[in-house]
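Structure first, then comments.
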Amino acid sequence: MDSSLDGAAGDSSKCSEMSVDEKRQLVYELSKQSHLAAEVLQAWSRQEILQILCAEMGKERKYTGLTKVKIIETLLKIVSEKNSGECEGKKRDSDCLPIQRNTKRQRKVDNPSRYVIPATNIVTSNNASGSCSSVNTKGESTTIYCKNLACRAVLRQEDSFCRRCSCCICRKYDDNKDPSLWLTCSSDPPFEGESCGFSCHLECAFNTEKSGLGKDKQSEGCCFYCVSCGKANSLLECWKKQLTIAKETRRVEVLCYRLFLVQKLLKSSTKYRNLCEVVDEAVKTLEADVGPLTGLPMKMGRGIVNRLHSGPDVQKLCSSALESLETIATTPPDVAALPSPRSSKMQQDCSYVLSNEISADTATTGSTKIRFEDVNATSLTVVLASNEIPSPPNIVHYSIWHRKVPEKDYPEKSTCTLFIPNTRFVVSGLAPASEYCFKVVSYSGTREMGVDEINVLTRSAEEGANCSSAVERSVSPLTNCSTLSSNPSSVEAESNNDYIVPKKPSSKNEDNNSPSVDESAAKRMKRTTDSDIVQIEKDVEQIVLLDDEEQEAVLDKTESETPVVVTTKSLVGNRNSSDASLPITPFRSDEIKNRQARIEISMKDNCNNGDHSANGGTESGLEHCVKIIRQLECSGHIDKNFRQKFLTWYSLRATSQEIRVVKIFIDTFIDDPMALAEQLIDTFDDRVSIKRSAVGGSGASAVVPSGFCMKLWH
């Protein structure tokens with residue numbers, strides 16, 4: 001044995017200064033003395049022995065399942081077989097290490113699959129850069145490889161570290177790299193674009209201000225900035241990795257360290273406060289058992305998560321946070337465009353019913369649940385956090401801004417501020433056929449909880465006019481008029497806007513023309529039969545009485561004529577009076593009294609409607625009641641039969657006191673539909689079930705209250 005090699009064999013410090021080829025030569029010499037070889041190699045480090053073993057086999061393996069003694073025996077066996085030439089290389093690779101039989105994934109094409117150190121080259125290493133280079137016997141530098149045995153990537157001359165396996169901040173690599181503790185600059189969405197591909201330790205990123213994850217750094221997004229190129233990259237994947245490991249781990253030290261990392265990552269983001277609250281709760285629960293989290297992997301006596309009192313609860317919170325994070329990753333952008341109000345066929349036809357259900361104008365978005373109702377050409381109603389979807393308990397008030405979509409900035413002053421529970425506001429002064437963007441900011445005290453933006457398109461002026469005319473047609477008066485005089489030629493006229501008042505013939509010409517008038521009147525009489533009146537009573541949405549102005553016009557026009565048109569309201573009279581049991585033939589003085597009574601009733605109705613309008617926006621009292629009853633039927637709290645009877649009674653027979661009681665019930669139980677339905681059924685079931693008798697003859701019918709005839713007129 002050479003003297004220099006003999007001295008190195010006994011001194012481990014000299015051995016560390018030797019090159020790989022010199023170490024291999026020394027091992028070959030030691031293999032000839034089997035009693036001395038094992039003792040000398042035992043003084044060497046495990047990494048030095050593995051380096052020689054990989055060079056001898058031509059393969060890079062970690063041999064984590066073998067002890068140091070077993071590795072030395074394997075190395076000496078391979079060297080002895082090479083010296084004796086007893087077996088071939090292929091057989092040696094397959095037989096010498098039976099434990100390492102697992103197939104490994106192929107490396108990428110742009111990197112060398114295996115690196116074999118040539119016997120004629122001298123390898124020099126550079127510990128600072130983490131790379132090594134091979135120099136041939138002529139002194140010419142050839143190829144530079146990464147010092148990491150698990151990487152061995154080819155490096156360029158200008159590279160100071162391996163971008164594939166080393167940190168771009170500390171320029172070091174991990175022997176057993178954990179990808180969940182590294183951040184990589186990539187082109188993955190939502191931050192697409194050219195990336196450098198460098199990676200760094202997560203701990204190094206926390207200690208560097210350029211990464212945006214410093215102690216005092218806060219950002220609205222969930223990103224970090226590459227220290228090398230400055231590109232923004234998403235942190236969502238890193239969050240999910242930490243939470244997944246924390247949810248599945250069995251070791252307490254791993255759970256503590258991962259939760260510490262998640263909490264540190266979330267503190268740098270102002271956008272995901274809800275997720276941060278869940279993680280903070282998990283950390284507080286865990287700290288009650290293990291103490292404050294220092295951030296470094298720790299060894300604990302009770303190292304199993306299931307042995308901790310709070311272990312299962314903490315991992316459940318991790319699962320909850322992970323589900324919230326998955327929802328965030330799959331949520332579309334915040335700004336969502338509402339469907340245009342013109343797209344609904346119901347709104348194009350403007351076929352509104354008395355219930356005024358505008359489901360097509362309603363849309364929700366975001367956590368605040370913004371809804372638009374009564375979208376017109378110049379105004380609309382904004383509704384936040386409806387009764388079906390109440391607002392979160394920590395929300396105190398909302399501030400609303402609006403602008404046209406082409407405009408970039410919102411006005412400095414907010415459009416309105418809504419405080420819980422009042423979450424409805426009418427916005428007027430809008431331009432027809434214009435798209436507006438509404439921004440709603442929710443607050444908990446002075447703290448901003450969230451921002452939602454939503455677009456809406458107002459109607460055009462033509463659509464607004466068409467809708468107005470359609471609404472007028474839908475509520476056009478359907479008269480039910482009849483005369484109770486002894487004149488047999490008197491007829492009952494019924495139409496939307498016109499009426500027929502036949503006169504007694506005063507001349508021959510009038511006698512000749514009277515049959516044509518009677519024929520036309522007879523045709524119109526066919527429209528109103530007893531069955532029609534019963535059908536009208538069953539479906540209250542298809543019957544509307546004459547309003548006060550039209551009744552005044554009818555009475556003024558018929559004052560000078562013998563037959564008098566009597567409206568349903570004047571026919572029935574005062575609902576509370578027993579004198580209204582029978583129809584009365586009106587005289588001049590009676591008409592004046594009826595006119596005054598109608599004015600008083602109109603004023604009362606306006607007052608009632610005003611009360612409802614205050615609670616229900618632009619809805620009248622009857623419309624508001626019909627809408628509520630219809631909602632109770634759709635939700636299954638009442639049946640169709642009760643709905644028909646109740647609305648017929650409410651619109652035709654209910655007294656002012658009963659209407660007031662119904663209004664109080666609706667306003668009181670509006671948040672509890674089931675209780676409202678039970679109260680209405682219990683209070684008014686008997687009243688709505690009372691049938692009204694129809695009297696009259698020769699095709700003319702009138703609906704009057706049942707009972708004894710107390711007075712008689714002639």
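Each residue, glycine too, has its Cβ placed from N, Cα and C.
The structure displayed is predicted, hence computed values, not measured ones.
What Swiss-Prot records for 366-463 is domain 'Fibronectin type-III', and it gives sequence analysis as the kind of evidence. One mutagenesis experiment catalogued in Swiss-Prot, TRP182 to Ala, is accompanied by this note: Abolished histone-binding. In Swiss-Prot, a published mutagenesis experiment is listed as CYS204 to Ala, annotated Abolished histone-binding.
Rounded to a whole number, the C-alpha distance linking CYS204 (mutagenesis position) with TRP182 (mutagenesis position) is 9 angstrom.
Cβ contacts within 10 Å of TRP182 (mutagenesis position), excluding its own Cβ and spanning all protein chains shown: 19. Secondary structure at CYS204 (mutagenesis position), as computed by DSSP, is helix. Taking the domain 'Fibronectin type-III' (366-463) as a whole, pLDDT averages 79 in the prediction.
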